[in-house]
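This report concerns only the one structure given below.
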Amino acid sequence: MQNVINTVKGKALEVAEYLTPVLKESKFKETGVITPEEFVAAGDHLVHHCPTWQWATGEELKVKAYLPTGKQFLVTKNVPCYKRCKQMEYSDELEAIIEEDDGDGGWVDTYHNTGITGITEAVKEITLENKDNIRLQDCSALCEEEEDEDEGEAADMEEYEESGLLETDEATLDTRKIVEACKAKTDAGGEDAILQTRTYDLYITYDKYYQTPRLWLFGYDEQRQPLTVEHMYEDISQDHVKKTVTIENHPHLPPPPMCSVHPCRHAEVMKKIIETVAEGGGELGVHMYLLIFLKFVQAVIPTIEYDYTRHFTM
């Protein structure tokens, strides 16, 4: 029944998006939404600091006129996912509801205190000092190499707790190594010894109706065979399956449909973060949008280890 409702909603939103005019004037600070131009600026900032993310065009017939042809959406491929969500130790103490007084019951952050998605707490430490000069401290090993070339100053910010993410010098994961590792584990015997590593392709598009970024993902098994929808749901927080996360067609690519994190709450969450930064005497630049966006959607896909800023300063 929920799938039917999501399908009907999806079709209605497609029509609404088509009829919605393109946002021309910036309303980022007031409402948390962004223009297509601001989306491109934030995307350029993400690509600069995390080169595993790249701009893409998609199908020619699906190019959106309000975005540059070569910058229709962002993509990162072969992102590792080492375990299923049910394998993560759950505790009520780790759960938090963001904006719980809204009609939908709020955004559930299942791993709120683990350091994976502590963005709303961390931004309280941001100050006015060097607020316009931002750089990453630990996006990944590759991002660190990029930072060696950056000479801009940046004020320190309290580091997030490490979440046990596997560091790698590779921009993308070599799935052949995963297969070899799986075979070795299988030979060792025992179901628990098997490395159940999957990989995901992630995409960020601009949603004209909600005027925010939108995250899409599609997964593969160890043999690089596409995962079924039910298998992909295993890597998504169960608080968000079929609610925040639905199955829809990518706006720039051909089928099959992908999992998508619905953007209806993105502007609200971003507005809350902007206000929190302002309360601390800081100012959040729109070019930081996607770095922070990737931070808070990690609550939805906590085991997919994509390239984003775990440590950043302002």
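The backbone N, Cα and C atoms fix where each Cβ goes, and this holds for glycine too.
Feature list (source: Swiss-Prot):
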type: MUTAGEN; residues: Val8 to Asp; note: Significantly reduces ATG8-family conjugating enzyme activity; when associated with K-15. Decreases protein membrane interactions; when associated with K-15. Does not affect formation of the covalent thioester intermediate with MAP1LC3B; when associated with K-15
type: MUTAGEN; residues: Pro21 to Ala; note: Impairs ATG8-family conjugating enzyme activity. Does not affect protein membrane interactions. Does not affect formation of the covalent thioester intermediate with MAP1LC3B. Partially rescues MAP1LC3B lipidation in cell lacking ATG3
type: MUTAGEN; residues: Ile97 to Ala; note: Severely diminish GABARAP:ATG3 conjugation
type: MUTAGEN; residues: Tyr160 to Ala; note: Strongly decreases affinity for the complex ATG12:ATG5:ATG16L1. Affects modestly the ATG3-ATG7 interaction. Reduces the thioester-linkage formation with GABARAP
type: MUTAGEN; residues: Glu161 to Ala; note: Strongly decreases affinity for the complex ATG12:ATG5:ATG16L1
type: MUTAGEN; residues: Glu167 to Ala; note: Weakens the ATG3-ATG7 interaction. Reduces the thioester-linkage formation with GABARAP
type: MUTAGEN; residues: Leu173 to Ala; note: Weakens the ATG3-ATG7 interaction. Significantly reduces the thioester-linkage formation with GABARAP
type: MUTAGEN; residues: Cys264 to Ala; note: Does not affect interaction with ATG12:ATG5. Impairs MAP1LC3A lipidation. Impairs MAP1LC3B lipidation. Impairs ATG3:ATG8-like proteins thioester complex formation
type: ACT_SITE; residues: Cys264; note: active site, glycyl thioester intermediate
Task = Can you grab the distance from Cys264 (mutagenesis position) over to Pro21 (mutagenesis position)? Cα atoms, rounded to a whole Å.
result = 17
Note = Once DSSP output is merged into helix, strand and coil, Pro21 (mutagenesis position) belongs to coil
